[in-house]
Structures are given as C-alpha cells and as structure tokens.
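Asker: According to Swiss-Prot, the experimentally introduced change W80 to F is described as follows: Expressed only 7% of the wild-type hemolytic activity. The phosphocholine binding site annotation in Swiss-Prot covers S89, V122, S140, P142, Y168, Y172, Y173. Swiss-Prot lists W147 to A among its mutagenesis entries, and the accompanying note reads: Inhibition of direct binding of sphingomyelin. While the structure shown retains the original residue, Swiss-Prot records the mutagenesis experiment Y148 to A with this note: Inhibition of direct binding of sphingomyelin. For the mutagenesis experiment W184 to F, the note given by Swiss-Prot reads: Expressed only 2% of the wild-type hemolytic activity.
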Amino acid sequence: MSRLIIVFIVVTMICSATALPSKKIIDEDEEDEKRSADVAGAVIDGASLSFDILKTVLEALGNVKRKIAVGVDNESGKTWTALNTYFRSGTSDIVLPHKVPHGKALLYNGQKDRGPVATGAVGVLAYLMSDGNTLAVLFSVPYDYNWYSNWWNVRIYKGKRRADQRMYEELYYNLSPFRGDNGWHTRNLGYGLKSRGFMNSSGHAILEIHVSKA
C-alpha cells in the first residue's frame, strides 16, 4: 500500500510540473490577444493618437511584408458610425470600430493577403457622420515599389455611402490623393471640416489623420 501511495505522489508531481508550463503558454497567448484587441480595432482618446501608438498596431501584425496601421482622430464635433471597409488588395482581421464619438480616435490595420502572393494593402474605410454625410479614408500600400508608391486620401461624401470599388477609384485616381512622402498634408474637406494627415513611404506604413472643425 505504501508503495502505491509513493507512486501516486510521484505521478501527481510530474503531472503538475508539466501542466504549469502549458498553463503559462495559454495565459501568455490570451494576454497577446488582449494586447492586440486593446490596440487595433480600439477607440482611444484623440489626444493620445501618436506615431508610437500606430507602431504598436504594426508590431501586433508580426512579420508581414506589406502592412499598415491607421489612426483617425475625430475632432469634428460629430459622432461617427462605421459603415464598412472595402479592400482592393489585402485584408484585415480587425472589425472596424463601430462608434467614434467626438474627441476619440479609431485604430485600424490592414495587411497583404496571407501566403506567397504579390499583393499590397489597399482599401477604403467609410463612416457615417451624425450629420448624415460620409467620411471616407483611402490607404494604399503597394507590393511593388518599382511601379507604385504609398498613397492616401480623405474626403466627405454627401449622404450615406458605403465603400466600394467605385469609391476607391475616385479617391485613388480622381480626387487628388496625397503621396505617402513622410510629410504632413492639410485639406479643407467642406461641410465645415478640415483634415491634417501624415503617411510614411515604407511598406510598413502608418497613416495618421486628424479631422477637425474648419
């Protein structure tokens, strides 16, 4: 009987020792997921939006050749409600933040399609503002920099309009987009609003936009 008790104790100790590292790994994985959720897809104080925050969003995507972190600060005096994101190229695992009140900023990301495919991260996100008009943001991070460059744009459309291929073409080709040239650019958006934005020229891109009263 005593031998059986000793064997039982030894087996219990071994099982406990192997279970602890597994639990630690699971806890670390859960913590990583929480950190990602706290950044990409989050709504933060507009005053805290910075390059450092956007770099954290990029880092959460891991080792991806073409990726982008997007931050849009709402100082418009209006509440924004998410409509959709249209991807011309690439994808995102993040759901567009649903409500962005005045004084807050939304965080979002995009990346190339998974696998050995030559795609960039190119798309448009659309928000319905509380005045009934639509805020649209274009981001374009190409795969081939021999032929293309980073581009971005921000515009307001009259009425409610979802992002789609047509909106992408308008913002990319026709409505004076800004090159991602590591500099700040400003624009009068109409409807009593203006924008100030920055995009770098890297394949690991950050796009920071502030929309405020004109």
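Cβ atoms here come from the backbone N, Cα and C positions, even for glycine.
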Asker: Taking the Cα atoms as reference points, how far is Y173 (phosphocholine binding site) from W147 (mutagenesis position) in Å?
Answerer: 15
Asker: Taking S89, V122, S140, P142, Y168, Y172, Y173 as the record's phosphocholine-binding set, what's the max Cα pairwise distance in Å, rounded to a whole number?
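Answerer: This binding site's residues have a maximal Cα-Cα distance of 16 Å.
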Asker: Going by Cα-Cα distance, which of the mutagenesis positions (W80, W147, Y148, W184) sits nearest to S140 (phosphocholine binding site)?
Answerer: Y148
Asker: Quick one: Cα separation, Y172 (phosphocholine binding site) versus Y148 (mutagenesis position), in Å?
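Answerer: Between the alpha carbons of Y172 (phosphocholine binding site) and Y148 (mutagenesis position) there are 12 Å.
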Asker: Find, for the listed recorded positions S89, W147, Y168, the residue with the lowest Cβ contact count at a 10 Å cut-off, counting only other Cβ atoms.
Answerer: W147
Asker: Based on Cα distances to Y168 (phosphocholine binding site), point out the closest of the mutagenesis positions W80, W147, Y148, W184.
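Answerer: With Cα distances computed to Y168 (phosphocholine binding site), the winner among W80, W147, Y148, W184 is Y148.
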Asker: Measure from the Cα of V122 (phosphocholine binding site) to the Cα of every one of the mutagenesis positions W80, W147, Y148, W184, then give the nearest.
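Answerer: Of all the candidates listed, Y148 is nearest in space.
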Asker: Is it possible to get the count of other C-beta atoms within 10 angstroms of the C-beta of S140 (phosphocholine binding site)?
Answerer: 29
Asker: Taking Cα atoms as reference points, which of the recorded positions W80, S89, W184 is nearest to W147 (mutagenesis position)?
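Answerer: So, spelling it out, the nearest of the recorded positions is S89.
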Asker: I need the CA-to-CA distance for P142 (phosphocholine binding site) versus Y148 (mutagenesis position), whole Å please.
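Answerer: Taking the Cα atoms only, P142 (phosphocholine binding site) lies 6 Å from Y148 (mutagenesis position).
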Asker: How long is the line from the C-alpha of W80 (mutagenesis position) to the C-alpha of S89 (phosphocholine binding site), rounded to the nearest angstrom?
Answerer: 25
Asker: So among the recorded positions Y148, Y172, W184, who's got the most Cβ atoms within 10 Å?
Answerer: Y172
Asker: Just to be sure I understand the packing, how many Cβ atoms besides its own are within 10 Å of the Cβ of P142 (phosphocholine binding site)?
Answerer: 21
